[in-house]
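A.B. asks: One structure is given below, represented as structure tokens, and several questions about it will come after.
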Amino acid sequence: MATVIPGDLSEVRDTQKVPSGKRKRGETKPRKNFPCQLCDKAFNSVEKLKVHSYSHTGERPYKCIQQDCTKAFVSKYKLQRHMATHSPEKTHKCNYCEKMFHRKDHLKNHLHTHDPNKETFKCEECGKNYNTKLGFKRHLALHAATSGDLTCKVCLQTFESTGVLLEHLKSHAGKSSGGVKEKKHQCEHCDRRFYTRKDVRRHMVVHTGRKDFLCQYCAQRFGRKDHLTRHMKKSHNQELLKVKTEPVDFLDPFTCNVSVPIKDELLPVMSLPSSELLSKPFTNTLQLNLYNTPFQSMQSSGSAHQMITTLPLGMTCPIDMDTVHPSHHLSFKYPFSSTSYAISIPEKEQPLKGEIESYLMELQGGVPSSSQDSQASSSSKLGLDPQIGSLDDGAGDLSLSKSSISISDPLNTPALDFSQLFNFIPLNGPPYNPLSVGSLGMSYSQEEAHSSVSQLPPQTQDLQDPANTIGLGSLHSLSAAFTSSLSTSTTLPRFHQAFQ
């Protein structure tokens with residue numbers, strides 16, 4: 001059996017004790033058994049002594065791995081704390097002003113500005129406010145130094161320079177001269193000394209002339225970040241407030257269900273060239289449909305009509321009538337009738353050629369027979385006069401819109417060849433609806449209508465322009481095909497002359 005010496009029992013018990021997280025009141029702090037050989041400081045661990053030794057050698061083994069960052073640190077903890085500044089996420093938020101910070105100590109220093117018990121000191125000469133009395137007295141001393149007065153405003157002592165006066169003001173701020181830090185970091189290019197290495201690096205821009213901080217509003221450059229921040233608050237305060245108030249997701253100008261006048265909706269579209277309109281990707285609520293009617297009639301079972309605003313190039317955005325403001329409702333000059341041809345909106349990602357084909361298939365399916373054509377033509381002759389009279393009233397309102405002309409001109413290029421798409425257009429189209437013309441309106445008189453009904457040409461040749469593959473020439477032939485097929489029906493007289 002093993003024997004245990006009573007004298008060693010206490011040592012065994014001490015080694016078996018589980019170390020507690022908190023020290024008791026009677027216990028003293030751990031001894032600093034690791035003194036520095038170069039100074040009088042001592043530390044309680046080898047790691048802290050090693051970190052301290054870097055202050056004597058100038059070594060900084062922990063370097064930042066970012067490409068444009070040249071900072072290095074004496075400990076791994078300080079490097080990790082610095083790496084948070086390269087992250088776009090700021091996790092520490094102020095509860096008073098919602099300002100975000102990368103580090104917790106920066107937030108803690110910022111919270112002192114929101115202390116309600118702290119009085120502010122306002123300068124009567126320039127109106128600036130200061131949170132600390134020391135900063136306020138320094139500011140007053142600067143005003144006195146600029147005027148040539150180097151006397152202390154508290155004890156009326158005179159000094160030889162402004163720097164000595166500012167050092168003296170610290171004694172009146174409740175700080176003893178012994179507690180003042182030593183400026184042990186000296187600049188390599190001048191005699192100035194600073195408290196920290198950070199202040200030295202910030203001062204170096206005076207000698208290097210580097211200006212790495214660019215203002216995003218006026219392209220002015222600065223050597224220090226605090227100078228850029230001061231410039232932004234002073235010169236671009238309105239821009240900063242505008243950025244804070246804007247939402248994250250900007251509204252698309254073509255977003256539907258917005259009660260905006262149609263004229264206002266057309267402005268952002270009309271300001272764009274046609275090449276940008278063709279290359280711009282459309283949202284799911286905006287379809288490219290060259291043959292959409294401006295108004296889509298619903299079923300007659302009491303359902304409300306859905307208004308479709310006709311944009312240039314046939315871009316349509318359905319707007320519910322309930323969501324439109326009463327002041328924005330359109331006054332329809334021509335009522336809905338059986339000639340309102342309802343066209344189904346194509347799928348979201350259907351190409352342009354597929355849209356035209358599906359539309360033409362619907363036209364072929366909805367065209368009446370030849371016998372019904374003759375009956376429709378005879379009945380349309382009877383009701384032609386009142387229709388012409390109603391159109392004559394709006395002759396001044398209906399004209400070729402400038403928007404359609406300005407958009408069709410850039411499309412007259414050889415690159416946009418849609419001639420193959422129009423080869424299979426049927427000769428028999430739906431009856432003419434004055435509302436389906438959209439923005440392409442024409443004006444004519446009543447006397448011209450009777451003469452043109454009886455003397456319509458069978459077909460008109462295309463405009464022989466090699467550069468204009470599509471444009472007014474193809475639209476001219478397309479309109480002639482419809483007018484020749486409908487003969488004396490309710491088509492608009494001299495429809496082809498509007499595109500000559």
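Cβ atoms are placed via backbone N, Cα and C, with glycine included.
No substitution from the list is modelled in this structure, which keeps its original residues.
What Swiss-Prot says about the mutagenesis result for HIS92 to Ala is this: Prevents formation of functional zinc-finger 3; induces drastic decrease of DNA affinity and complete modification of DNA binding specificity. Recorded in Swiss-Prot as a mutagenesis result, HIS227 to Ala carries the remark: Prevents formation of functional zinc-finger 7 and inhibits DNA binding; No proliferation and transformation of cultured cells. Quoted from Swiss-Prot, the note attached to the mutagenesis of LYS244 to Arg states: Abolishes single and double sumoylation; nuclear localization conserved. Increases transcriptional activity and inhibits repression domain activity; when associated with R-263 and R-353. Listed in Swiss-Prot as a mutagenesis experiment, LYS263 to Arg is described as follows: Decreases sumoylation; Abolishes double sumoylation only; Nuclear localization conserved. Increases transcriptional activity and inhibits repression domain activity; when associated with R-244 and R-353. Record note (Swiss-Prot), mutagenesis THR339 to Ala: No effect on transcription activation capacity. The unchanged residue is displayed. Experimental mutagenesis is annotated in Swiss-Prot for SER340 to Ala, with the remark: No effect on transcription activation capacity. Recorded in Swiss-Prot as a mutagenesis result, LYS353 to Arg carries the remark: No effect on sumoylation. Increases transcriptional activity and inhibits repression domain activity; when associated with R-244 and R-263.
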A.B. asks: Just to verify a number: CA distance, HIS92 (mutagenesis position) to HIS227 (mutagenesis position), in angstrom, no decimals.
C.D. replies: 24
A.B. asks: If I restrict to non-local contacts, at least six residues apart, and a C-beta distance under 8 angstroms, what lies near HIS227 (mutagenesis position) in its own chain?
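C.D. replies: HIS227 (mutagenesis position) has long-range Cβ partners PHE213.
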A.B. asks: With H, G and I counted as helix, E and B as strand and the rest as coil, say where DSSP puts HIS92 (mutagenesis position).
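C.D. replies: Its secondary structure by DSSP: strand.
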A.B. asks: Does DSSP put HIS227 (mutagenesis position) in a helix, in a strand, or in coil?
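C.D. replies: Reduced to three states, the DSSP call for HIS227 (mutagenesis position) is helix.
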A.B. asks: By a simple count, how many Cβ atoms lie within 10 Å of the Cβ of HIS92 (mutagenesis position), its own Cβ left out?
C.D. replies: 16
